Amino acid sequence: MSKKYTQQQYEKYLAQPANNTFGLSPQQVADWFMGQAGARPVINSYGVNASNLVSTYIPKMQEYGVSYTLFLMYTVFEGGGAGNWINHYMYDTGSNGLECLEHDLQYIHGVWETYFPPALSAPECYPATEDNAGALDRFYQSLPGRTWGDVMIPSTMAGNAWVWAYNYCVNNQGAAPLVYFGNPYDSQIDSLLAMGADPFTGGSITGDGKNPSVGTGNATVSASSEANREKLKKALTDLFNNNLEHLSGEFYGNQVLNAMKYGTILKCDLTDDGLNAILQLIADVNLQTNPNPDKPTVQSPGQNDLGSGSDRVAANLANAQAQVGKYIGDGQCYAWVGWWSARVCGYSISYSTGDPMLPLIGDGMNAHSIHLGWDWSIANTGIVNYPVGTVGRKEDLRVGAIWCATAFSGAPFYTGQYGHTGIIESWSDTTVTVLEQNILGSPVIRSTYDLNTFLSTLTGLITFK
C-alpha cells in the first residue's frame, strides 16, 4: 500500500494560489458540482442549481478572491450543508445559502490573515503522529500566502494525516477514534484530472475541459462490453442499496459506508470493504473479457509447498492467536478471515490485507456468504453449506475453519444484514471458542459461546484440506 500521489505532487497541489480556477469555466464546474453525491446536502439545504451557482454563488466566491473550482471541491468532499457549505461550523450561521457561503468565505480570509496550526487531530479521532516530526508545519510555513494549502492545512485533518502521517494512518485503521477516513486531497486531485485540469502546475491539460484520461479511439462499444457495463451498474446499485445502522453516539455505518452525524446531515465515507468490493466487481467485469476466463488472474504459492491443511493450520494458529488485541486489515471481520486464509492457503478475500486474492464467483460483500462467494476450489479447501432452515453440525467443525454466521442472527452475535465471520480455535461438548474481529468495532478478540447457539447461526464453513 502506498500514497496515490508523490509527496512532491501533493505539495505542488497545495501550493497553488487559492484563486486558481485551473482554466475551468464556471459552467463546467457548476455542472460537475451538480453531479456529485457530496453536493446533495448543499443542493437540498439551499436550493442550489447550476443556474444560480453561475449567476449568484460563484460571483460571490470571485468577489472574495476564492477559486470556485477549489471551493466547490472542498464543499463536495466535506459533504457540506450541515454547517454552511464546507462544514467548518457545526450549524448554519446564516439564514440562507448566500449568507452561509459568505460566512465560509470570511472564515477563509481569517485563516489567511491569522496563523492557525496545521490540523492533525479532530474531535472524533486520536491525534495523528507525523512520519517526520514537524514536516507538515515546515511546509505550511513555507507557503507564500493565500494558497490552497493555507486554506486546507489548518482546516482538515484527513488529508494532512494521509500525506504527512501516512504510517500512522496505515497502522491505525478502524472505526473512530481510529483512522476511518480517506484522503480528501486524493479526491480533489482526481476530480481536477477528470475535468481536464493539471493539479500540479495549475493549468489545463487539454485546454478544452475534456477528460485527459479518455482517448478518442474507436467509439464503437461491443455488445459484450455493454453487457458487462450493465452488470457492473446493477452490482454497484445492489451494493449501495442497504440501510445505515446506528452504531453509537453520532456514528452510523454498514459494510459499505461509515457515517458521522452533523446536525441533520450524515457525512459519509466509503469503507475499505466497500472499495474492495467495487474493485473486485471491476476486476470481475475485466475477467469476463479474458480469452481464458477459467484461469485465475492471481497467483499464489503452490499448494504442495504449503503442506497439508492441518499442517498449515497448526503452523499458523499461534500467529493468529498473537493478533488478539490488534486490528487486521481494514478492521472488518471479513479482513480478519482474509488475513487467515492467506496464511493457510495462500489467498485472501480482502484487498486490505495486501495478499493475492481468490477469484470472486458470487456474493463478495456479505460475511454470511463467504463460503459461496469465492472460488475456494483453487485453494484446496472444503466447503460445508447449511441451507436456510438447517443448523450447523458439531461433526463438521475443524480447528482453523472459517465460519460464516447468518444475517440478523440474534444471540450470540446479534448480526446485521451482513452476517459475521471468524476462525474456530477450539470446541468442547458445550462451548466453542473463536477468534473474531469487529464485534462492535473491536480488534481481534477471543470469544467463547454456547455450542448449540453458535451452530444455530451458521450458514457455512470453510475447512483446509
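Each Cβ is built from the backbone N, Cα and C atoms, and glycine gets one as well.
Residues within less than 8 Å, Cβ to Cβ, of CYS333 (mutagenesis position) and separated from it by at least 6 positions along the same chain comprise ALA367, HIS420, THR421, GLY422, GLU436, GLN437, ASN438. Sequence annotations record features per position, and here Swiss-Prot assigns active site, for amidase activity to CYS333 (among others).
Feature annotation from Swiss-Prot assigns active site, for amidase activity to HIS420 (among others).
Residues or ranges marked as domain 'Peptidase C51' by Swiss-Prot on the basis of sequence analysis: 308-465.
DSSP classifies GLU78 (mutagenesis position) as helix under the three-state reduction. Among the sequence features in Swiss-Prot, the mutagenesis site GLU78 to Ala is noted as follows: Complete loss of glycosyl hydrolase activity.
Quoted from Swiss-Prot, the note on the mutagenesis of ASN87 to Ala is: Almost complete loss of glycosyl hydrolase activity. According to DSSP, ASN87 (mutagenesis position) sits in a coil region rather than a helix or strand. The Cβ neighbour count for ASN87 (mutagenesis position), using a 10 Å radius over every protein chain in view, is 23.
Among the sequence features in Swiss-Prot, the mutagenesis site HIS88 to Ala is noted as follows: Almost complete loss of glycosyl hydrolase activity. Sequence-distant contacts of HIS88 (mutagenesis position), defined by Cβ-Cβ distance under 8 angstroms and a gap of at least six in the same chain, are ASP104, TYR107, SER155.
Swiss-Prot documents ASP104 to Ala as a published mutagenesis change and attaches the note Complete loss of glycosyl hydrolase activity. The Cβ neighbour count for ASP104 (mutagenesis position), using a 10 Å radius and every protein chain shown, is 26.
One mutagenesis experiment catalogued in Swiss-Prot, CYS268 to Ser, is accompanied by this note: No effect on amidase activity. When secondary structure is read from DSSP and collapsed to three states, CYS268 (mutagenesis position) falls in the strand class.
For the mutagenesis experiment CYS333 to Ser, the note given by Swiss-Prot reads: Complete loss of amidase activity.
Recorded in Swiss-Prot as a mutagenesis result, CYS345 to Ser carries the remark: No effect on amidase activity. All protein chains shown were included, and the count of other CB atoms within 10 Å of the CB of CYS345 (mutagenesis position) stands at 24.
Residues near CYS404 (mutagenesis position) in space but far in sequence (CB under 8 A, at least 6 apart, same chain), listed by position: ALA367, HIS368, SER369, ILE370, HIS371, GLY419, HIS420, THR421, LEU458, THR459, GLY460, LEU461, ILE462. Among the mutagenesis experiments that Swiss-Prot reports, CYS404 to Ser is described with the note: No effect on amidase activity.
The annotation that Swiss-Prot gives for the mutagenesis experiment HIS420 to Ala reads: Complete loss of amidase activity.
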Checking the mutagenesis positions GLU78, CYS268, HIS420 for other Cβ atoms within 10 Å of each Cβ, the smallest tally belongs to CYS268
Here the mutagenesis positions are GLU78, CYS268, CYS345, and the Cα closest to that of ASN87 (mutagenesis position) is found at GLU78
Across the domain 'Peptidase C51' (308-465), the model's average pLDDT, rounded to a whole number, is 89
Take the C-alpha atoms of CYS345 (mutagenesis position) and GLU78 (mutagenesis position) and report the distance between them in angstrom, rounded. 41
